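Asks: Swiss-Prot feature annotations, pasted as is:
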type: DOMAIN; residues: 13-300; note: domain 'Protein kinase'
type: BINDING; residues: Ile19, Gly20, Glu21, Gly22, Ala23, Tyr24, Gly25, Lys26, Val27, Lys43; note: ATP binding site
type: MUTAGEN; residues: Arg31 to Cys; note: Enhanced kinase activity. Over-production of thymocytes and hematopoietic stem cells and progenitor cells
type: MUTAGEN; residues: Lys43 to Met; note: Loss of kinase activity. Pronounced reduction in thymocytes and hematopoietic stem cells and progenitor cells
type: ACT_SITE; residues: Asp145; note: active site, proton acceptor
type: VARIANT; residues: Ser321 to Ala; note: In strain: SPRET/Ei
Amino acid sequence: MEKDSLSRADQQYECVAEIGEGAYGKVFKARDLKNGGRFVALKRVRVQTSEEGMPLSTIREVAVLRHLETFEHPNVVRLFDVCTVSRTDRETKLTLVFEHVDQDLTTYLDKVPEPGVPTETIKDMMFQLLRGLDFLHSHRVVHRDLKPQNILVTSSGQIKLADFGLARIYSFQMALTSVVVTLWYRAPEVLLQSSYATPVDLWSVGCIFAEMFRRKPLFRGSSDVDQLGKILDIIGLPGEEDWPRDVALPRQAFHSKSAQPIEKFVTDIDELGKDLLLKCLTFNPAKRISAYGALNHPYFQDLERYKDNLNSHLPSNQSTSELNTA
């Protein structure tokens, strides 16, 4: 990370427009004046500092992002640069410079004409999404906040994951803002405030998979408990053995109910797609499919052109299903 009191970020990058503002800070579309005026996305985040400087957790997260960037994975957004500027003794402005992609999956789904996204396009996008996610998991990165707004879609239909590996960097900025973070893609173990690991991302993938068919979210809760209730209305109340032990909210707080047919809520999905969706939307994270397992699901068996180069982005013998968060 380069620190410059004259703000190198302001010298090298010319802001064109503000393109987003969320719990994590503002995002700007900008020109990179040192690289032919290419468009980039600037994400500006405020980080709490102390006498010792920037928190070690922040430095580690940036180091992980830098390491992932060396692989240039096709389904992960590129990180071009990181700049820091001290604002005060207790705060630093961190500027992350990413490649710019014009639309996210939310915009894409809003714009798609009737009758919706072709089933083959959904399959293609899902495979790319899972390939990017498996790459992150194989490098011990849990996304934690996967949703259509941070899945980018290029003009050629390439999927790129964004906003990963930044949970600790974002924590201070989020405490300063009142923006509500959506619950609609959160796994049951997160809603119950239980321990969690990579399976949380596969739950989010299941929600996104369903939304590609529906063009609207599958579970739209207004609070953690309401969200959990909406989930159980569809997938049914799990057995006692699948309810986490370390949570304040007991299984008995919810009415006993059976699972409803998923095709009632996700029409046009075929049998293999339904099987994959239910494996993602499995209540118990230990029984949920992994990203690597999902990539090898029969649903994708006719996408051999992707499987040919899948292994070039995976470490050998890497199990990705049980990585714990620190």
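From the backbone N, Cα and C atoms, a Cβ is placed for every residue, glycine too.
At each noted site, the model still has the original residue.
Walk me through where these features lie, including what they touch and how far apart they are.
Replies: The DSSP secondary structure for Lys43 (mutagenesis position) is strand.
Within its own chain, Arg31 (mutagenesis position) has Tyr13, Glu14, Val16, Gly37, Arg38, Phe39, Val40 as residues 6 or more apart in sequence whose C-beta sits under 8 angstroms from its own. In the three-state DSSP reading, Arg31 (mutagenesis position) counts as strand.
There are 22 other Cβ atoms within 10 Å of the Cβ belonging to Lys43 (mutagenesis position).
DSSP classifies Asp145 (active site, proton acceptor) as coil under the three-state reduction.
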Asks: Mind giving me a neighbour count for Gly25 (ATP binding site)? Other Cβ atoms within 10 Å of its Cβ, every protein chain shown.
Replies: 23
Asks: List every residue in the same chain as Val27 (ATP binding site), at least 6 positions away in sequence, whose Cβ is under 8 Å from its Cβ.
Replies: Glu18, Ile19, Gly20, Glu21, Ala41, Leu42, Lys43, Arg44
Asks: Give, as a single whole number between 0 and 100, the mean pLDDT over the domain 'Protein kinase' (13-300).
Replies: 89
Asks: Return the count of C-beta atoms lying within 10 angstroms of the C-beta of Glu21 (ATP binding site), excluding that atom itself.
Replies: 12
Asks: For Gly25 (ATP binding site), what is the secondary structure by DSSP, using just helix, strand and coil?
Replies: strand
Asks: Rounded to the nearest Å, what's the C-alpha distance separating Asp145 (active site, proton acceptor) and Gly25 (ATP binding site)? Just drop the number here, would you?
Replies: 15
